[in-house]
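A.B. asks: One structure, as structure tokens, below. Some questions next.
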Amino acid sequence: KRNGCCNCSSKWCRDHSRCCGR
């Protein structure tokens, strides 16, 4: 599920979702 952004600390998030805190 792509909600929009997720934790940049999570490697899985960066590979499946957008990184939050830009």
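Placed from the backbone N, Cα and C atoms, the Cβ positions cover glycine too.
Substituted residues are absent from this model; it holds the original ones throughout.
Note that the coordinates shown come from a computational prediction; the quantities given were computed from them, not determined experimentally.
Below are the features listed in Swiss-Prot for this protein:
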MUTAGEN   Lys11 to Ala  Decrease in ability to block Nav1.3, Nav1.4, Nav1.6 and Nav1.7, but not Nav1.2. 21-fold decrease in binding affinity for Nav1.2
MUTAGEN   Trp12 to Ala  Decrease in ability to block both Nav1.2 and Nav1.4. Decrease in binding affinity for Nav1.2, Nav1.4, and Nav1.7
MUTAGEN   Trp12 to Gln  70-fold decrease in ability to block Nav1.4. Block of Nav1.2 is completely reversible
MUTAGEN   Trp12 to Arg  40-fold decrease in ability to block Nav1.4. Block of Nav1.2 is completely reversible
MUTAGEN   Trp12 to Glu  200-fold decrease in ability to block Nav1.4. Block of Nav1.2 is completely reversible
MUTAGEN   Cys13 to Ala  Structure similar to wild-type toxin, even with this disulfide bond deletion
MUTAGEN   Arg14 to Ala  Decrease in ability to block both Nav1.4 and Nav1.2, and decrease in binding affinity for Nav1.2, Nav1.4, and Nav1.7
MUTAGEN   Asp15 to Ala  Decrease in ability to inhibit both Nav1.4 and Nav1.2
MUTAGEN   His16 to Ala  Decrease in ability to inhibit both Nav1.4 and Nav1.2, and potently decreases the binding affinity for Nav1.2, Nav1.4, and Nav1.7
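Describe the structural context of these features.
C.D. replies: Under the three-state DSSP scheme, Lys11 (mutagenesis position) falls in the helix class. Counting only residues at least six positions away in the same chain, no Cβ atom sits under 8 Å from the Cβ of Lys11 (mutagenesis position).
There are 9 other CB atoms within 10 A of the CB of Trp12 (mutagenesis position), with all protein chains counted.
If you draw a 10 Å sphere around the CB of Cys13 (mutagenesis position), it holds 15 other CB atoms from the protein chains shown.
Annotation for Arg14 (mutagenesis position): spatial neighbours Cys8, criterion Cβ-Cβ under 8 Å with sequence separation of six or more.
In sequence order, no residues are near Asp15 (mutagenesis position), counting only same-chain partners six or more apart with C-beta under 8 A.
DSSP assigns His16 (mutagenesis position) to a helix in the three-state reduction.
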A.B. asks: Including all protein chains displayed, how many Cβ atoms other than that of His16 (mutagenesis position) lie within 10 Å of its Cβ?
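C.D. replies: Around the Cβ of His16 (mutagenesis position), 11 other Cβ atoms lie within 10 Å.
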